[in-house]
Amino acid sequence: MLLLLARCFLVILASSLLVCPGLACGPGRGFGKRRHPKKLTPLAYKQFIPNVAEKTLGASGRYEGKITRNSERFKELTPNYNPDIIFKDEENTGADRLMTQRCKDKLNALAISVMNQWPGVKLRVTEGWDEDGHHSEESLHYEGRAVDITTSDRDRSKYGMLARLAVEAGFDWVYYESKAHIHCSVKAENSVAAKSGGCFPGSATVHLEQGGTKLVKDLRPGDRVLAADDQGRLLYSDFLTFLDRDEGAKKVFYVIETLEPRERLLLTAAHLLFVAPHNDSGPTPGPSALFASRVRPGQRVYVVAERGGDRRLLPAAVHSVTLREEEAGAYAPLTAHGTILINRVLASCYAVIEEHSWAHRAFAPFRLAHALLAALAPARTDGGGGGSIPAAQSATEARGAEPTAGIHWYSQLLYHIGTWLLDSETMHPLGMAVKSS
């Protein structure tokens, strides 16, 4: 009953915290500050975004094999009958309407953008899934992951902006390939699962208050780990729970490396990392938190430096940013302060939205309920070993064992509320972990 009441209390408080920022629209700085419409710049002829090859991890990913009508993977394709999209279908087989679900979702979003940008004009698809071998070897058209598009009026002066709208709609790679069309493609469904969520690999380490280090995957409620307050001062913070925990996950991580000192941090695209302002030489992180996917060489992250027995945070220049696929699991630890030192690099505990302070306030009800339960629930004794289990652990983990696998219910609640209240541009497209199909 106590846990049920706590959940109801959390839901009410979380909703109120998120609704208030969404409704506030007055002047000044704060959660309710209006976002100015983004100025859209047309793509130049032969430009592609992102600026990497199409079939790399940073774009739509590798080719996975041709899909035919007789293959087992044909069921991965779904027809698109959106009346706001014109399909050329010159083969007269309906093949151009077939595509993966991800491609369909992005195409439907783009169709709305096109009608908003040019009233009376629709999106036109000239090529979708190809079963006849008309494209180059290993083309993503053979998997239903690519489309070639124009506007219905075939006004070529619009194509640069059409490409930009495709980028904004969420296509994973957009190329102003020809003066006659724009080429767009998406990741494979299993690749999306590998890139989604906001986590660290299980092999990452944290520093414990009692000394030494511990693997992230081995953290338990009651552990106190090295973190930082909002002024950049190092301290030890209570580990509360995992916001996401997947032991068997195979994920694509961004590898952020510094040289002086030499440190390396792995985290998923949607996780937040603190970056120092250009004019800052001190240890205070301030409000600058970026998605890992936006961190670039030359920017500075915060690392632990030890000088004469004094340990403090200092900015260190990022030397390289690469991608690596690992099968070490995926873990998103939450501390009471909302920050954590992973592999000696300061990171946020949050992901999905690029506002650390928003996220930390949204978790205030969870922290409060955790503290109340820890105070109300007495530490219980583990009959097997004779030792006592901390109250915080017995309150939050029903079995007194390792934290529950999967995405934490409170994270899912906030995510769903956020999708109702926040602009889609506020949320990272790979923010919430998805299961591979």
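A Cβ is built for glycine as well, from the same backbone N, Cα and C atoms used for every other residue.
This is the original sequence, none of the listed changes applied.
What Swiss-Prot annotates here:
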- Glu90, Glu91, Asp96, Thr126, Glu127: Ca(2+) 1 binding site (BINDING)
- Glu91, Glu127, Asp130, Asp132: Ca(2+) 2 binding site (BINDING)
- His141, Asp148, His183: Zn(2+) binding site (BINDING)
- Cys25 to Ser: Strongly reduces effects of in vivo overexpression; impairs multimer formation; does not affect subcellular location to lipid rafts. Homozygous mice are characterized by a smaller size and holoprosencephaly at 10.5 dpc, and shortening of limbs at 13.5 dpc. They die soon after birth (MUTAGEN)
- Asp89 to Val: Moderately reduces Ptch1 binding in vitro and signaling potency in chicken embryo neural plate explant assays compared with wild-type sequence (MUTAGEN)
- Asn116 to Lys: Shows no change in activities at different temperatures (MUTAGEN)
Problem - Site of maximum Cβ density within 10 Å, from binding-site residues Glu90, Asp148 - result: Asp148
Fill in the blank from the handout: Near Ca(2+) 2: residues not in Glu91, Glu127, Asp130, Asp132 with Cβ within 8 Å of the site Cβ centroid are Glu90, Ala95, Asp96, Gly128, Trp129, Glu131, His134, His135, His141
Exercise for the section: Please compare the recorded positions Asn116, Thr126 by how many other CB atoms fall within 10 Å of each one's CB, and tell me which has the fewest. Expected result: Asn116
Handout entry: Pairwise Cα distance for Asp96 (Ca(2+) 1 binding site)/Asp89 (mutagenesis position) [Å, integer]
Key = 6
Completion exercise
Around the recorded Ca(2+) 1 site (Glu90, Glu91, Asp96, Thr126, Glu127), other residues with Cβ within 8 Å of the Cβ centre, ordered by sequence, are Phe87, Lys88, Asp89, Ala95, Val125, Gly128
Completion exercise
Of Glu90, Asn116, His141, Asp148, the recorded positions lying within 10 angstroms (C-alpha) of Asp130 (Ca(2+) 2 binding site) are His141
Practice task
Sort the recorded positions Asp89, Asn116, Asp132, His141, His183 by C-alpha distance from Thr126 (Ca(2+) 1 binding site) and give me just the closest.
Solution key: Asp89
Fill in the blank from the handout: Looking only at the recorded positions Glu91, Asn116, Glu127, Asp132, His183 (Zn(2+) binding site) has its closest CA neighbour at Glu127
